[in-house]
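Straight from Swiss-Prot, the features:
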type	residues	note
ACT_SITE	GLU84	active site, proton acceptor
BINDING	GLY10, PRO11, MET12, TYR13, SER14, GLY15, LYS16, THR17, HIS53, ASP83, GLU84, VAL85, GLN86	ATP binding site
BINDING	HIS115, ILE161, ASP162, VAL163, GLY164, TYR169	substrate binding site
BINDING	CYS140, CYS143, CYS173, CYS176	Zn(2+) binding site
MUTAGEN	HIS53 to Ala	Reduced affinity for ATP
MUTAGEN	GLY55 to Trp	Reduced affinity for ATP
MUTAGEN	LEU129 to Trp	Reduced affinity for thymidine
Amino acid sequence: MSGKLTVITGPMYSGKTTELLSFVEIYKLGKKKVAVFKPKIDSRYHSTMIVSHSGNGVEAHVIERPEEMRKYIEEDTRGVFIDEVQFFNPSLFEVVKDLLDRGIDVFCAGLDLTHKQNPFETTALLLSLADTVIKKKAVCHRCGEYNATLTLKVAGGEEEIDVGGQEKYIAVCRDCYNTLKKRV
């Protein structure tokens, strides 16, 4: 039986990692073997753990290239969990397809859009393959409504790949994005 791909996406501060961690917990409670991964580039909260903004976390294999996952996935692995997929190169798509064909469920969390509203290529590829998409929203940093679907960069230059937290990025709704973008 083929595995299923679930992609959790949305802006920063929308609870993507928290949702991913809840699926890890469900698999562990079900006594299913899991493998958890994060990109080496993301060491904001911890170097070897996936940690949510709320502080919850789980140990993870830290890798640079998606192909490195294969050495950590054992014959009896039932679930693979990957955080911050936007930071991986597009070869993650082929690795995930292989895992699904092997009957392993895969859960991915990551940003869908850059702060310039351009799609992250790796996330877009995974969304095209997904059996289930969970599109998260956040509370808009400016108006306070629970309608934020975009991430706005407020400090640190224009680079689209620039790891950071609240010191660089805020979640905003489209109206507030357009208003604030004129000022930034």
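Cβ coordinates come from backbone N, Cα and C, glycine included.
According to DSSP, TYR169 (substrate binding site) sits within a strand segment. Mapped onto three states, the DSSP output places LYS16 (ATP binding site) in helix. Distance from the CA of HIS115 (substrate binding site) to the CA of GLY10 (ATP binding site) is 12 Å. Take the mean position of the Cβ atoms of CYS140, CYS143, CYS173, CYS176, the recorded Zn(2+) site; other residues of that chain with a Cβ within 8 Å of it are HIS141, ARG142, GLY144, GLU145, ASN147, ALA148, VAL172, ARG174, ASP175, TYR177. Secondary structure at CYS140 (Zn(2+) binding site), as computed by DSSP, is coil. According to DSSP, GLY10 (ATP binding site) sits within a strand segment.
On a Cα basis, CYS176 (Zn(2+) binding site) lies 15 Å away from MET12 (ATP binding site).
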